[in-house]
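Contents: one structure, followed by commentary.
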Amino acid sequence: MAEASAAGADAGSAVAAHRFFCHFCKGEVNPKLPEYICPRCDSGFIEEVTDDSSFLGGGGSRTDNSTATHFAELWDHLDHTMFLQDFRPFLSSNPLDQDNRANERGHQTHTDFWGPSRPPRLPMTRRYRSRGSTRPDRSPAIEGIIQQIFAGFFANSAIPGSPHPFSWSGMLHSNPGDYAWGQTGLDAIVTQLLGQLENTGPPPADKEKITSLPTVTVTQEQVNTGLECPVCKEDYTVEEKVRQLPCNHFFHSSCIVPWLELHDTCPVCRKSLNGEDSTRQTQSSEASASNRFSNDSQLHDRWTF
């Protein structure tokens, strides 16, 4: 018992010989032992004040511009977001931090130094625990924390079927890599779709079949019925020379030949020069392209941006 009292007295005298600054209270405090936490807000985000510290002597503006203060504000903001709940077990791996979570839940039932409007306290961050050292552990840089949080967003789970630790907490309905993020991702999807559907139409007609199409003369009876070219929509005149397809549709030669050089089909009835219906062939080609696109999506877990 006497040894414990002596140890406590030695620890108290060691703390009294040093000055500590709480980044949440933004003031000088005398930390609680042996956890080294702030007596006002129960936060472990405290730091020993040394001769080169600017926490107390530099005024409020220098404190607000310090990296540690910016990190505290960032952490305070992320603490109240929905997805940070999943990150806490991975950002706080120290057993002492896990033990203090139960104590913090108990402290949240009453108001503290900041009054009833103060939001819930933050999880314990890296603390000053070493009695022999003269400098506390420095908090990690803001960039490192952000990289640690967002590094796993687009990574696949190491175990198939198991949720990734850096998940979106159910906000997304599938892997984030399956989504189109930004204009670049959308352009990649459209480009792949166009590439799959590029050659799904009927193939070009044979040149021999195109040249063998008969050239006929428009009669007065056809003109009286209002016969026109289905491509350019111009009315035919009597004795005008036009090309006749096997489906008995008439076209200007300058209108139908360029089309047949690209597609072996009638622009009106979609029948080929052989008299076969090309609609079924087109549907079969589109279904095949859709299956290829689906297979490609399954092979690639996420888009490459």
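Placement of Cβ uses the backbone N, Cα and C atoms for every residue, glycine included.
Here the residue is the original one, but Swiss-Prot notes a mutagenesis experiment at this spot, Cys22 to Ala: Loss of interaction with EGFR and FLT3. No effect on E3 ubiquitin protein ligase activity; when associated with A-25. In the three-state DSSP scheme, Cys22 (mutagenesis position) is classed as strand.
According to Swiss-Prot, the mutagenesis experiment Cys25 to Ala carries this note: Loss of interaction with EGFR and FLT3. No effect on E3 ubiquitin protein ligase activity; when associated with A-22.
Here Swiss-Prot describes Cys229 to Ser as a published mutagenesis experiment; the accompanying note says: Loss of E3 ubiquitin protein ligase activity. Under the DSSP three-state reduction, Cys229 (mutagenesis position) is assigned to coil, being neither helix nor strand.
Separation of the C-alpha atoms of Cys229 (mutagenesis position) and Cys25 (mutagenesis position): 84 Å, rounded to the nearest whole number. A count of other CB atoms within 10 A of each Cβ picks out Cys22 as the most crowded of the mutagenesis positions Cys22, Cys25, Cys229.
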